[in-house]
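Structure first, then comments.
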Amino acid sequence: MATNTKMETFVITGMTCANCSARIEKELNEQPGVMSATVNLATEKASVKYTDTTTERLIKSVENIGYGAILYDEAHKQKIAEEKQTYLRKMKFDLIFSAILTLPLMLAMIAMMLGSHGPIVSFFHLSLVQLLFALPVQFYVGWRFYKGAYHALKTKAPNMDVLVAIGTSAAFALSIYNGFFPSHSHDLYFESSSMIITLILLGKYLEHTAKSKTGDAIKQMMSLQTKTAQVLRDGKEETIAIDEVMIDDILVIRPGEQVPTDGRIIAGTSALDESMLTGESVPVEKKEKDMVFGGTINTNGLIQIQVSQIGKDTVLAQIIQMVEDAQGSKAPIQQIADKISGIFVPIVLFLALVTLLVTGWLTKDWQLALLHSVSVLVIACPCALGLATPTAIMVGTGVGAHNGILIKGGEALEGAAHLNSIILDKTGTITQGRPEVTDVIGPKEIISLFYSLEHASEHPLGKAIVAYGAKVGAKTQPITDFVAHPGAGISGTINGVHYFAGTRKRLAEMNLSFDEFQEQALELEQAGKTVMFLANEEQVLGMIAVADQIKEDAKQAIEQLQQKGVDVFMVTGDNQRAAQAIGKQVGIDSDHIFAEVLPEEKANYVEKLQKAGKKVGMVGDGINDAPALALADVGIAMGSGTDIAMETADVTLMNSHLTSINQMISLSAATLKKIKQNLFWAFIYNTIGIPFAAFGFLNPIIAGGAMAFSSISVLLNSLSLNRKTIK
């Protein structure tokens with residue numbers, strides 16, 4: 001019995017650090033029926049692949065460990081957006097409230113340190129006054145940390161909340177002890193506990209604000225989705241909500257208006273700005289029968305379209321979904337941070353205890369020892385580790401989408417930086433994929449025979465012959481016993497005679513001589529044209545030559561890759577001479593050209609290079625490229641290709657420009673560099689900060705501030721990718 005596998009995304013609330021996301025991920029993966037689950041701290045989302053369970057059970061499992069979960073679908077998106085705004089407003093209010101109460105305590109402390117002992121300063125140094133100001137900060141504003149710490153300890157997965165709760169509580173408790181039960185010390189630390197909470201809350205608020213900017217690419221794409229459409233019904237034009245548009249509706253789109261949804265032009269011509277989908281700045285000319293896509297802009301002509309796709313099935317919706325999935329995925333390099341985050345908080349708790357005991361034993365000043373210990377607790381930051389990789393991936397995939405490069409996940413984004421070999425399919429990748437008949441050699445009737453045979457073919461060369469036949473007025477004849485021979489040609493019976501159309505290799509297998517056409521065929525192939533022969537069971541009757549224009553940017557793109565040290569190969573089912581001619585024109589070495597390759601053999605060449613230690617990227621656009629795309633380290637599909645190719649590939653180039661391959665590698669390298677910088681900063685910050693705190697070089701307030709802003713530095717570094725021009 002077939003298993004019904006589902007994939008759902010949930011928005012997770014209540015996470016504060018990498019330990020939270022790791023705990024939720026572990027809990028989801030332990031649920032019966034769950035095949036895999038990943039939780040992303042930066043996007044605050046969980047992606048769950050499951051069979052025998054329900055979304056309600058999954059949500060309940062998250063709630064049971066102290067977090068919130070909401071199914072991320074169309075029905076809940078508005079609610080999720082509203083709850084996020086409410087949460088941010090509440091956090092902003094708490095931050096302002098906390099700052100108002102903390103500021104007098106801080107100013108009084110600074111004034112006292114500067115030698116001021118006036119009545120106002122003395123008033124704010126009264127134990128009861130400080131307690132009244134610090135109490136709401138500690139237990140109202142800081143309640144979020146206590147709540148988080150409770151759930152973390154309950155599930156035996158201590159997180160940042162535990163560190164903050166213990167650290168600030170220790171400072172607060174010491175202040176109460178000194179203020180109301182004085183022995184030998186009257187020092188109060190209410191300003192320290194309050195300031196730590198205020199600074200950490202400020203850091204969290206800025207972190208949430210910065211994190212929202214990492215998703216700007218998604219927001220920009222979502223803004224392309226129109227709210228209304230002009231529809232023709234019963235001969236009258238009316239405005240309706242986009243949700244009311246149905247397949248086969250006729251929509252009217254005026255110059256300057258956005259296309260509401262995908263459809264085919266049935267009246268009018270225009271040029272459409274597709275830059276938001278493809279990154280291509282030049283408007284694309286469109287005429288009747290051409291497809292247009294939702295979110296694109298009609299620049300000059302009035303057009304009518306017949307709707308073909310709506311809602312989540314439109315190209316724009318699928319692109320948004322692909323980018324969201326990519327931003328929620330994990331790169332292999334993140335495993336380092338995940339492993340460290342899992343043991344980070346217990347280690348910090350242990351170091352804080354060691355600091356307390358050793359400092360107290362050496363100095364005999366247990367209050368000083370406690371302050372050193374508090375500094376260790378509040379400076380340690382697992383958040384920076386948790387955000388280092390996902391924030392860079394979010395921004396990197398967003399930059400890619402803006403440039404027409406759709407990267408499906410963190411693994412592909414990281415893997416592209418390591419590519420040192422690229423295999424290019426010829427037809428539709430190096431060439432335009434729109435072959436045309438250039439030469440017909442043989443008696444006139446071969447056009448009709450070719451035309452009849454190729455009518456049933458799906459091959460691009462076959463379609464070129466059919467288009468030529470229609471253009472010259474060829475007549476189709478009834479055909480029986482039609483057979484497609486992958487990589488070789490086609491055959492069928494017409495008027496009782498069995499014919500074959502295809503390659504010379506197939507003719508040789510049939511023991512047919514083509515000496516009569518040998519010289520002309522050689523000349524055509526050396527010019528880079530593909531020659532197809534027509535034969536019956538006795539002799540070769542003639543041949544047709546087909547040429548496909550090389551893409552304008554092909555030579556430049558290949559040169560760019562070679563300058564990067566990437567070996568470029570070409571694979572094609574075409575004959576050796578035609579393949580070498582094309583390869584020479586675009587600058588591919590002759591020994592890097594694989595010709596006369598059957599569709600099922602393309603994957604073999606990928607495997608061969610991989611066995612030689614190469615990191616291989618495969619670029620293709622057809623159904624027969626799918627196995628090779630799947631096997632490659634990074635499969636790259638051209639946006640003009642088949643759905644199967646794009647579904648199999650790790651990356652889709654929406655504009656079909658070969659120069660986008662180089663952009664993809666540059667973007668991948670830049671993103672990986674940011675990830676490494678982020679991880680380095682997070683490691684160094686904790687490696688240096690914790691010893692400094694333990695030895696008393698940082699007081700708790702400075703330690704808390706450093707902790708708060710360490711995450712911000714990681715986010716800002718990731719966001720700097722937005723300013724990078726990828727070439």
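For all residues, glycine too, the Cβ spot is worked out from N, Cα and C.
Note that this is a predicted model, so its numbers are computed, not measured.
Secondary structure at ASP425 (active site, 4-aspartylphosphate intermediate), as computed by DSSP, is strand. Swiss-Prot lists ASP425 with the feature active site, 4-aspartylphosphate intermediate.
Swiss-Prot lists CYS17, CYS20 with the feature Cu(+) binding site.
Under the heading Mg(2+) binding site, Swiss-Prot lists ASP621, ASP625. Around the Cβ of ASP625 (Mg(2+) binding site), the number of neighbouring Cβ atoms within 10 Å comes to 32.
Swiss-Prot lists 6-70 with the feature domain 'HMA'.
Per Swiss-Prot, mutagenesis CYS17 to Ser is noted as: Still strongly interacts with CopZ but abolishes the modulating activity of copper; when associated with S-20.
Annotation of the mutagenesis experiment CYS20 to Ser in Swiss-Prot: Still strongly interacts with CopZ but abolishes the modulating activity of copper; when associated with S-17. Using a 10 Å Cβ-Cβ cutoff, CYS20 (mutagenesis position) registers 28 neighbours.
Between the C-alpha atoms of ASP621 (Mg(2+) binding site) and CYS20 (mutagenesis position), the distance comes to 41 Å.
Residue pair CYS17 (mutagenesis position) / ASP625 (Mg(2+) binding site) shows a Cα separation of 42 Å.
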